[in-house]
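One mutagenesis experiment named in Swiss-Prot is ARG131 to Ala, and its note says Abolished ability to regulate the NOD2 signaling; when associated with A-161. Recorded in Swiss-Prot as a mutagenesis result, SER161 to Ala carries the remark: Abolished ability to regulate the NOD2 signaling; when associated with A-131.
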Amino acid sequence: MVLEGNPDVGSPRTSDLQHPGSQGSCILSCPGEEALAGEEPIKYGELIVLGYNGCLASGDKGRRRSRLALSRRPHANGVKPDVMHHISTPLVSKALSNRGQHSISFTLSRSHSVIVEYTHDSDKDMFQIGRSTENMIDFVVTDTSPGGGATEGPSAQSTISRYACRILCDRRPPYTARIYAAGFDASSNIFLGERAAKWRTPDGLMDGLTTNGVLVMHPAGGFSEDSAPGVWREISVCGNVYTLRDSRSAQQRGKLVENESNVLQDGSLIDLCGATLLWRTPAGLLRAPTLKQLEAQRQEANAARPQCPVGLSTLAFPSPARGRTAPDKQQPWVYVRCGHVHGYHGWGCRRERGPQERECPLCRLVGPYVPLWLGQEAGLCLDPGPPSHAFAPCGHVCSEKTARYWAQTPLPHGTHAFHAACPFCGAWLTGELGCVRLIFQGPLD
């Protein structure tokens with residue numbers, strides 16, 4: 001048996017890992033340590049799951065929801081690296097993991113493990129994200145299927161880790177948030193087995209990747225009207241940034257990207273191999289439209305009394321309070337290839353191309369004919385612009401800047417594929433642009 005302590009493990013290159021709190025997730029209603037009675041706690045930021053348009057199909061409940069605000073906890077729950085042990089027998093490894101000490105275990109072989117222990121850090125909070133419903137997980141995330149909705153039921157094969165990742169937030173200004181792969185389990189341990197990608201860093205420390213990986217993309221130019229998609233990277237257990245592996249579960253890591261960090265920015269995307277999350281900062285959310293603004297835009301669009309150019313019936317976007325069940329009688333429909341907006345009609349089908357293919361009576365272009373739905377998750381919008389564009393082929397409506405940004409943003413799919421998708425429902429985008437400008441006809445009177 002060899003037990004070697006290494007005090008250098010707490011150097012700045014090692015992540016400031018965190019201790020999961022017993023309080024559960026700290027959302028907007030949780031009191032902050034320094035918040036006075038009736039005041040909101042300091043908010044670090046918000047996580048929004050793509051594909052739900054503001055609410056889970058079954059409703060937002062507890063830690064399982066489509067959106068979660070991370071706020072300062074009543075008491076810091078941080079831990080930081082303390083000592084690194086080289087273990088030559090599995091018995092000692094088991095003894096260490098059972099002491100209640102927070103640690104990361106790197107199994108190098110059947111007879112050799114490296115365990116990094118952590119001590120309390122009063123300057124940081126941690127929030128854990130994953131598929132597990134255990135108390136140490138603050139935000140329970142399940143797989144999102146293309147077209148909206150979660151993959152549910154015991155037969156569903158999830159690719160999201162039970163303890164997928166953790167976000168560490170500084171308790172003092174500027175409240176920087178950093179993301180790390182993997183989260184602590186019920187025994188306060190992060191375990192990387194023999195098959196996991198792991199290695200010794202140049203300064204003698206350990207690092208590794210999770211099985212399916214945690215990918216992050218920071219937008220170029222911030223999350224605003226001038227934003228452009230960034231480059232997808234993989235985040236390690238210790239928070240280092242690497243280029244992507246050949247596939248999500250490959251054992252060979254990518255190259256270290258030294259000039260990039262794991263600090264979350266407004267608009268950063270986090271992919272957990274089954275669900276993609278958007279990080280919004282408090283400052284960024286101030287620039288985003290509010291639900292009241294989105295409702296005002298809906299009422300303004302309906303007040304213009306758009307008409308079906310063929311049936312001459314007045315069209316109107318339904319209230320979001322109705323939910324997305326079946327299209328309303330006055331619901332606008334669109335030919336997604338050309339953008340001409342009509343009321344619903346049952347003619348113009350092209351049987352040789354399937355029931356969803358229709359011929360536009362105005363321009364004769366043939367393509368999908370779908371109802372229009374307003375995007376209701378305000379945090380996904382880049383600007384408060386008018387609802388002028390729709391994603392193809394799902395028909396979700398938003399501003400031009402928002403539509404063009406998401407249509408140009410490739411989202412991870414499967415083990416190595418990327419595909420642009422509607423942020424409101426998760427449907428894969430089609431066509432040359434992925435979105436279309438809507439062409440309404442005003443009232444004839």
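Each Cβ is built from the backbone N, Cα and C atoms, and glycine gets one as well.
Modelled residues match the original; the substitutions are not represented.
Taking a C-beta cut-off of under 8 angstroms and a sequence separation of 6 or more, SER161 (mutagenesis position) has the following same-chain neighbours: GLY130, ARG131, ALA182, THR210, THR211, ASN212, LEU272, CYS273. Other C-beta atoms found within 10 angstroms of the C-beta of ARG131 (mutagenesis position) number 19, with every protein chain shown included.
Secondary structure at SER161 (mutagenesis position), taken from DSSP and collapsed to helix, strand or coil, is coil.
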